[in-house]
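Enquirer: What Swiss-Prot shows for this protein is this:
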type	residues	note
ACT_SITE	Glu326	active site, proton acceptor
ACT_SITE	His327	active site, proton acceptor
BINDING	Tyr130, Gln188, Asn211	NAD(+) binding site
BINDING	Gln259, His262, Asp360, His419	Zn(2+) binding site
MUTAGEN	His99 to Asn	Slight decrease in activity
MUTAGEN	Cys117 to Ala or Ser	Almost no change in activity
MUTAGEN	Cys154 to Ala or Ser	Almost no change in activity
MUTAGEN	His262 to Asn	7000-fold decrease in activity
MUTAGEN	His327 to Asn	500-fold decrease in activity
MUTAGEN	His367 to Asn	Slight decrease in activity
MUTAGEN	His419 to Gln	20-fold decrease in activity
Amino acid sequence: MSFNTLIDWNSCSPEQQRALLTRPAISASDSITRTVSDILDNVKTRGDDALREYSAKFDKTEVTALRVTPEEIAAAGARLSDELKQAMTAAVKNIETFHSAQTLPPVDVETQPGVRCQQVTRPVSSVGLYIPGGSAPLFSTVLMLATPARIAGCQKVVLCSPPPIADEILYAAQLCGVQEIFNVGGAQAIAALAFGSESVPKVDKIFGPGNAFVTEAKRQVSQRLDGAAIDMPAGPSEVLVIADSGATPDFVASDLLSQAEHGPDSQVILLTPDADIARKVAEAVERQLAELPRADTARQALSASRLIVTKDLAQCVAISNQYGPEHLIIQTRNARDLVDAITSAGSVFLGDWSPESAGDYASGTNHVLPTYGYTATCSSLGLADFQKRMTVQELSKAGFSALASTIETLAAAERLTAHKNAVTLRVNALKEQA
């Protein structure tokens with residue numbers, strides 16, 4: 001189906017409607033699963049030697065020193081323009097402001113007299129950040145991951161990226177307080193972070209995007225007892241735009257294309273009650289597409305994308321909630337009024353002047369977001385992902401005495417005798433003291 005084909009939602013059967021919102025398949029092939037499993041086991045067994053072999057095989061790079069030196073990082077920064085460094089600093093300032101505001105206040109309450117309950121927050125001790133390489137290094141992801149890690153107070157923050165690591169990535173890592181950087185990419189980097197090697201430290205939790213092999217490696221290590229936790233399930237990028245008759249077609253088209261250029265498996269959807277706007281957006285997409293260096297990639301993504309005409313904006317919101325997009329852009333005259341009705345989205349962009357690019361780089365929100373429908377149960381990345389919450393309780397003698405019979409009754413009902421005894425013994429001890 002061509003992206004300039006308008007689809008009348010209300011003329012479609014329920015089966016057709018479900019098909020329109022179906023995402024491209026992303027399940028890992030058996031060969032990827034087996035290859036990744038072998039890589040994980042090899043890195044765990046052979047450490048740095050395996051990492052160097054995989055760099056030569058996959059990255060076509062002979063790596064002598066896996067760890068990047070401070071001198072190399074300084075040299076990378078010197079090669080960058082002041083304009084870019086200033087832009088990174090400005091972005092980090094906004095990211096810091098937004099994520100610092102997410103700090104949870106401690107909870108300290110008496111649930112009843114003499115029964116004190118608390119919730120306290122602690123940082124994840126060590127985290128590993130994975131940043132893909134390639135022709136367009138995602139240094140902005142360094143800002144999005146390393147900044148909240150620093151605010152959270154993570155004691156060890158390390159980064160892996162395929163060699164040779166781009167200057168922008170090295171500078172961004174230094175700017176955000178990353179302590180160690182390693183010339184390691186792919187599934188082997190995930191293995192090194194999960195299990196540790198002679199050079200790369202083992203971490204508690206791994207963050208960051210990647211290709212099918214990286215995604216599968218993260219999935220596998222998260223399910224191994226000797227592995228590591230991960231940030232969230234990953235899938236292709238996606239955007240859904242809700243537009244009304246007052247939307248600017250060129251703006252809408254540019255937002256759709258900014259997502260489509262990410263990769264051929266990205267998906268973009270336009271929902272609008274105005275067929276004329278849909279037609280104008282399709283025309284604007286074609287005009288802008290002709291000027292994009294990554295036009296071939298974007299065109300492939302558009303083949304799985306949709307222009308859908310609805311009855312009204314309320315129906316647009318209902319369809320969006322059903323789909324649960326990673327990015328939701330609302331270009332309507334009442335954009336703010338629609339927010340309360342949105343139930344599933346990774347990040348929402350309101351009005352004509354809030355392009356997705358703002359959140360991708362510098363507004364302050366995090367651009368690491370749940371995709372592939374995981375917005376139904378997962379949140380956008382934030383400070384809490386680099387922290388853990390712990391509860392504390394303390395009962396005075398009087399508080400314990402008042403609660404004892406309740407605990408004994410509940411424990412007896414569950415036939416957990418030792419639980420009941422732990423209370424009864426203390427009750428008897430208090431009676432003896434009286």
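Note that Cβ sites are derived from N, Cα and C of the backbone, with glycine treated the same way.
From a predicted model like this one, the values you see are computed outputs, not experimental measurements.
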Enquirer: In whole Å, how far does the CA atom of Gln259 (Zn(2+) binding site) lie from that of His327 (mutagenesis position)?
Expert: 9
Enquirer: Out of these binding-site residues, Gln188, Asn211, Gln259, which one has the fewest other C-beta atoms within 10 Å of its own C-beta?
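Expert: Checked Gln188, Asn211, Gln259; of these binding-site residues, fewest Cβ neighbours within 10 Å: Asn211.
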Enquirer: When DSSP is mapped onto helix/strand/coil, what comes out for His327 (mutagenesis position)?
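Expert: DSSP call for His327 (mutagenesis position): strand.
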Enquirer: Taking Cα atoms as reference points, rank the recorded positions Cys117, Cys154, Gln188, His262, His367 by distance from His327 (mutagenesis position) and give the first.
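Expert: If we rank Cys117, Cys154, Gln188, His262, His367 by Cα distance to His327 (mutagenesis position), first place goes to His367.
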Enquirer: May I ask which of the recorded positions His99, Glu326, His367, His419 is closest to Gln188 (NAD(+) binding site) if we compare their C-alpha atoms?
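Expert: That would be His367, the closest of His99, Glu326, His367, His419 to Gln188 (NAD(+) binding site).
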Enquirer: Any idea which of the mutagenesis positions His99, His262 has the thinnest Cβ neighbourhood at 10 Å?
Expert: His262
Enquirer: In whole Å, could you give the widest CA to CA gap in the NAD(+) site formed by Tyr130, Gln188, Asn211?
Expert: 12
Enquirer: Reported as an integer number of Å, what is the Cα distance between His99 (mutagenesis position) and Asp360 (Zn(2+) binding site)?
Expert: 15
Enquirer: Around His367 (mutagenesis position), which of the listed mutagenesis positions (Cys117, Cys154, His419) come within 10 Å, judging by Cα atoms?
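Expert: So the list is empty; none.
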Enquirer: Out of Tyr130, Asn211, Glu326, the recorded positions in the record, which is closest to Cys154 (mutagenesis position) when you go by Cα distance?
Expert: Tyr130
Enquirer: Would you count the other CB atoms within 10 A of the CB of Tyr130 (NAD(+) binding site), including those on all shown protein chains?
Expert: 26
Enquirer: Report the nearest neighbour of Tyr130 (NAD(+) binding site) in space among the recorded positions Cys117, His262, Glu326, His419, comparing Cα positions.
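Expert: Comparing Cα positions, the closest of these recorded positions turns out to be His262.
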Enquirer: Expressed to the nearest Å, what is the distance separating Glu326 (active site, proton acceptor) and Asp360 (Zn(2+) binding site) at their Cα atoms?
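Expert: For Glu326 (active site, proton acceptor) versus Asp360 (Zn(2+) binding site), the Cα atoms are 12 Å apart.
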